[in-house]
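**Student:** Below are the features listed in Swiss-Prot for this protein:
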type    : residues     : note
DOMAIN  : 18-79        : domain 'Chitin-binding type-2 1'
DOMAIN  : 92-153       : domain 'Chitin-binding type-2 2'
VARIANT : Leu7 to Val  : In strain: 4aRR, PEST
VARIANT : Asp19 to Val : In strain: 4aRR, PEST
VARIANT : Glu28 to Lys : In strain: L3-5
VARIANT : Pro37 to Ser : In strain: L3-5
VARIANT : Lys55 to Gln : In strain: Yaounde Yd41
VARIANT : Ala73 to Ser : In strain: Yaounde Yd21, Yaounde Yd35, Yaounde Yd41
VARIANT : Ala88 to Val : In strain: G3
VARIANT : Pro89 to Ser : In strain: 4aRR, PEST
Amino acid sequence: MKVSASLVLLLAAAVLADDRCPPQDDPEQPPVLLAHPTDCDKFLICNHGTPVVSKCPPGLLWNDSQKQCDYPAQAQCAPGVTPNTEPAPKPSPNCPPEYDPDHMVYIPHETDCGKYYICDPYGVELEQTCPSGLHWNPVVNYCDFPELAQCEE
């Protein structure tokens, strides 16, 4: 019974997240950033209408009004959710030093055509996985049919 209740909550969170991301057909349109429905130290990057979960650096929480990770006193997040205590990842040399939310940076995965990276606001590569059967297409910056993505593993 506990497993069923957990599964229902997990599915409800996934549906909530999917409903929150607006459809994005224009690749030039800036990404939509949203608060995570249950974790204050996470946020959603809407990638062509699909929510991608990202984590704030340790000690910071998502500030939805500023659309960035912030100190807990400024973030005004719901109580009861503890911040991330993992050590902060190091910025990647592949990510630009200045974050521009209007121009997301996507990096193809080095060995897996079904994966890619998004550069977060702190210059860290966040690994993402395409839906089953699709490959990352760096020309259009979204998951695409393998014959169109032309990636060779």
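Glycine residues also receive a Cβ, built from the backbone N, Cα and C atoms like all the rest.
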**Student:** List the helix, strand and coil residue totals of the domain 'Chitin-binding type-2 1' (18-79) as derived from DSSP.
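**Tutor:** The counts are 7 helix, 22 strand, 33 coil.
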**Student:** On the DSSP side of things, how many residues of the domain 'Chitin-binding type-2 2' (92-153) fall into helix, strand and coil, could you say?
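**Tutor:** Reading the DSSP string over the domain 'Chitin-binding type-2 2' (92-153) gives 4 helix, 19 strand, 39 coil.
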**Student:** For Ala73 (variant position), which residues of its chain lie six or more apart in sequence with Cβ-Cβ distance below 8 Å?
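**Tutor:** Same-chain residues close to Ala73 (variant position) (Cβ under 8 Å, separated by 6 or more): none.
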**Student:** Roughly how many Å separate the Cα of Pro37 (variant position) from that of Lys55 (variant position), to the nearest whole number?
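**Tutor:** Pro37 (variant position) to Lys55 (variant position), Cα-Cα distance: 13 Å.
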**Student:** Between Pro37, Lys55, which of the variant positions has the fewest other CB atoms within 10 angstroms in the structure shown?
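**Tutor:** Across Pro37, Lys55, these variant positions, the one with fewest Cβ atoms within 10 Å is Pro37.
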